[in-house]
Amino acid sequence: MGARCRSFSALLLLLQVSSWLCQELEPESCSPGFSSEVYTFPVPERHLERGHVLGRVRFEGCTGRPRTAFFSEDSRFKVATDGTITVKRHLKLHKLETSFLVRARDSSHRELSTKVTLKSMGHHHHRHHHRDPASESNPELLMFPSVYPGLRRQKRDWVIPPISCPENEKGEFPKNLVQIKSNRDKETKVFYSITGQGADKPPVGVFIIERETGWLKVTQPLDREAIAKYILYSHAVSSNGEAVEDPMEIVITVTDQNDNRPEFTQEVFEGSVAEGAVPGTSVMKVSATDADDDVNTYNAAIAYTIVSQDPELPHKNMFTVNRDTGVISVLTSGLDRESYPTYTLVVQAADLQGEGLSTTAKAVITVKDINDNAPVFNPSTYQGQVPENEVNARIATLKVTDDDAPNTPAWKAVYTVVNDPDQQFVVVTDPTTNDGILKTAKGLDFEAKQQYILHVRVENEEPFEGSLVPSTATVTVDVVDVNEAPIFMPAERRVEVPEDFGVGQEITSYTAREPDTFMDQKITYRIWRDTANWLEINPETGAIFTRAEMDREDAEHVKNSTYVALIIATDDGSPIATGTGTLLLVLLDVNDNAPIPEPRNMQFCQRNPQPHIITILDPDLPPNTSPFTAELTHGASVNWTIEYNDAAQESLILQPRKDLEIGEYKIHLKLADNQNKDQVTTLDVHVCDCEGTVNNCMKAGIVAAGLQVPAILGILGGILALLILILLLLLFLRRRTVVKEPLLPPDDDTRDNVYYYDEEGGGEEDQDFDLSQLHRGLDARPEVTRNDVAPTLMSVPQYRPRPANPDEIGNFIDENLKAADSDPTAPPYDSLLVFDYEGSGSEAASLSSLNSSESDQDQDYDYLNEWGNRFKKLADMYGGGEDD
């Protein structure tokens with residue numbers, strides 16, 4: 001056991017020597033401290049006996065004294081004055097690594113520390129590593145693993161502990177780190193080389209190895225913040241270039257030096273805290289970072305402190321900062337925004353737990369306002385006036401003062417009218433001045449109340465802090481009387497009347513009342529809007545009458561069976577005021593519209609025609625609409641059929657009964673509604689030269705709904721024959737024109753008691769008819785009168801109009817022939833005419849007894865004087881009279 005301990009002590013000594021080689025100091029300067037920030041000591045077993053030497057730490061105090069007072073933070077270990085670390089009692093390591101701090105004091109009584117790490121290596125490691133306890137963690141000699149004959153070597157069984165080298169070393173370079181040896185160097189000449197980062201890979205040349213001796217060296221100072229660990233591979237080859245060993249991995253760990261100051265994440269930190277905050281209230285957090293090692297050293301262990309506070313009122317230390325977290329909180333009470341709205345702190349961050357390098361930053365703390373000041377009215381009494389009926393009228397401006405921060409919830413005023421149960425007033429806050437603007441929320445009525453005394457209370461958007469009392473103001477409001485417009489009662493009147501309401505009848509009486517009870521005013525009425533001109537109003541009484549027939553189906557003026565008219569009432573006040581009322585006439589439906597088909601124009605193909613759907617429309621309302629009844633009239637059913645398309649009988653299906661000729665057809669369709677209101681509508685139907693559905697209709701001439709081609713040819717032939725007959729009669733009359741003498745004598749030749757007897761009937765029999773009768777057709781004839789004889793009253797024959805149904809054309813011709821035969825005025829005149837009848841005997845007896853004026857015999861004509869005044873002239877001519 002003693003030999004084993006001596007061997008392990010020798011190994012530790014070799015490790016310590018290697019560490020000294022890497023920790024050379026400049027001779028011209030002395031900096032107190034440990035030679036390394038971290039010491040790593042391997043232990044062969046986890047069970048350590050009392051007095052077991054682990055290793056030795058080196059401390060340079062710059063005083064020349066070889067011994068220094070050390071102490072361990074772990075009570076299980078003891079550090080001698082020369083830096084040797086031993087186990088104080090039997091110890092079992094439960095972890096592969098155990099770390100603790102060793103502290104020492106320099107000549108200025110400043111405490112310094114280093115970290116010691118114990119690594120449990122196991123038996124197989126001890127077998128291949130020969131370390132001196134004085135050589136720290138870096139062995140002086142590294143041996144390639146041996147391969148025993150007959151055994152398969154496991155590469156992972158050979159573990160090389162990391163080699164530590166401090167960063168930022170000073171002195172001459174290159175410096176030896178460790179020597180690498182091969183067991184084959186006794187058999188053959190061995191040459192050594194290294195590869196990896198820092199050797200043949202960037203950064204190239206940081207580490208080199210002597211080709212023959214195997215010494216691994218560092219060529220320049222290292223920077224842990226740039227590269228914290230290097231992984232190299234050592235190679236051993238013979239003189240002919242053959243590998244005598246497998247490559248061995250070497251890990252070089254760069255130990256940290258406190259060469260980086262902490263850096264704040266911001267130059268200026270901003271935070272806020274409410275005024276009046278109690279001690280302990282968190283305000284904000286500052287943070288800093290350090291690029292040094294924060295795992296194995298305290299070089300990045302940052303501690304925060306407050307260096308200064310501005311202003312230092314009301315206390316010097318109003319805030320404190322947590323050393324570890326950087327959280328700034330309130331230390332003492334007394335924060336008042338109105339006195340000190342902001343504080344500026346200078347915060348320091350130092351590594352080595354506050355003992356190392358440091359830096360500073362600013363922390364600006366804003367004291368937030370709280371509602372600790374109530375708004376106050378200034379002044380507290382106001383007076384204003386407002387005209388009645390005005391809404392949103394400005395009455396008065398209420399002034400307040402508030403010491404809280406402007407434009408914050410603790411400053412913004414909220415006004416309330418205390419004694420306003422009907423909510424007739426409202427106070428609006430001016431966002432700029434914070435003043436209260438008192439307005440009317442509803443129209444005031446002078447006749448109801450002439451003056452209001454209001455109490456207005458002011459508060460803030462944010463609730464008061466503490467026991468603050470709201471301020472109150474008194475406002476006196478006088479209502480000014482104005483002439484008010486008449487008011488219709490109700491403002492909208494609804495009246496139901498049938499649409500056939502009689503013209504000139506009174507519909508209703510729509511009147512308004514005068515709200516100004518203190519004034520004696522007269523109201524007149526007139527219609528302001530009557531788009532259909534259906535109404536008129538009595539200007540004195542407001543009675544409304546109809547002036548024209550109303551129509552519910554007038555879509556331009558009637559919406560939803562309602563006709564809207566506006567009535568205005570005007571008083572005679574100063575100024576004149578006018579009120580408006582709305583009259584809603586609900587027109588009750590009357591069955592005044594017969595149903596109509598839609599569409600009325602259709603096209604069918606001649607071959608295999610497709611049926612058409614006809615929709616029945618009726619603008620009336622139920623029950624004056626469906627179900628409808630339909631019927632084809634005027635013989636249309638010969639060629640066409642209709643049937644109902646739905647159970648409600650609101651649409652029809654029209655289709656030809658048989659194949660029809662190409663052309664246009666007139667179909668008479670009779671439709672009747674549920675109340676038997678009917679109407680016959682003519683449908684224009686085109687039969688096209690196509691099959692199935694009509695795409696491009698080829699039309700022919702117009703064809704009657706029931707006529708066939710032979711019937712049409714017969715009618716055309718009859719018309720042609722009639723035209724030829726009329727032409728022949730006109731030619732004949734032009735050759736036999738006779739000028740008739742007037743039947744009565746001229747006015748200047750009128751003589752009493754003189755008759756003309758030379759008119760013998762109607763002249764020649766072949767000319768005794770009116771030529772104008774030849775131009776008459778079978779329709780109604782014009783009336784013929786004479787001015788020489790009294791007219792003879794006789795019945796006018798009734799001619800039947802041409803039927804639309806071609807099947808009735810035969811009856812039409814027969815009946816009209818009979819009517820023509822019984823018409824005495826129709827040619828030819830086949831009755832017996834008497835030409836020698838000269839009328840009955842005259843009351844004046846025959847004139848044949850009178851002698852001619854040429855007779856020589858004297859005649860007595862005195863009796864002519866007895867015949868009266870009409871024969872006086874004749875008596876004077878033949879009687880002689882007194883002139884004789």
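Note that Cβ sites are derived from N, Cα and C of the backbone, with glycine treated the same way.
The shown structure was predicted, so the numbers you read here are calculated from the model rather than taken from an experiment.
Pulled from Swiss-Prot, these are the features on record:
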type    : residues      : note
DOMAIN  : 157-264       : domain 'Cadherin 1'
MUTAGEN : GLU172 to Pro : Adheres to and takes up L.monocytogenes InlA coated beads
MUTAGEN : GLN220 to Glu : Increased affinity for L.monocytogenes InlA. Greatly increased affinity; when associated with P-172
BINDING : ASP259        : Ca(2+) 2 binding site
BINDING : ASP290        : Ca(2+) 3 binding site
DOMAIN  : 489-595       : domain 'Cadherin 4'
Revision key, fill the gap. DSSP tally for the domain 'Cadherin 1' (157-264), helix/strand/coil in that order, comes to 5 helix, 48 strand, 55 coil
Review point. By a simple count of other Cβ atoms within 10 Å, which of GLU172, GLN220, the mutagenesis positions in the record, is least packed?
Key: GLU172
Revision key, fill the gap. Here the binding-site residues are ASP259, ASP290; the one whose Cβ sees the most other Cβ atoms within 10 Å is ASP290
Study note, to complete from the structure: ASP290 (Ca(2+) 3 binding site) and GLN220 (mutagenesis position), compared by Cα position, are separated in whole Å by 24
Review point. Where DSSP helix means H, G or I and strand means E or B, what are the helix, strand and coil counts for the domain 'Cadherin 4' (489-595)?
Key: 0 helix, 47 strand, 60 coil
Review point. Cα of GLN220 (mutagenesis position) to Cα of GLU172 (mutagenesis position): how many Å, rounded?
Key: 9
Practice item. Calculate the per-residue pLDDT averaged over the domain 'Cadherin 4' (489-595) and state the result as an integer. Key: 89
Check your understanding: Roughly how many angstrom lie between the C-alpha atoms of GLU172 (mutagenesis position) and ASP259 (Ca(2+) 2 binding site)?
Key -> 20
Practice item. Kindly assign the residue listed as 'Ca(2+) 3 binding site' to one of the three DSSP-derived states: helix, strand or coil. Key: coil
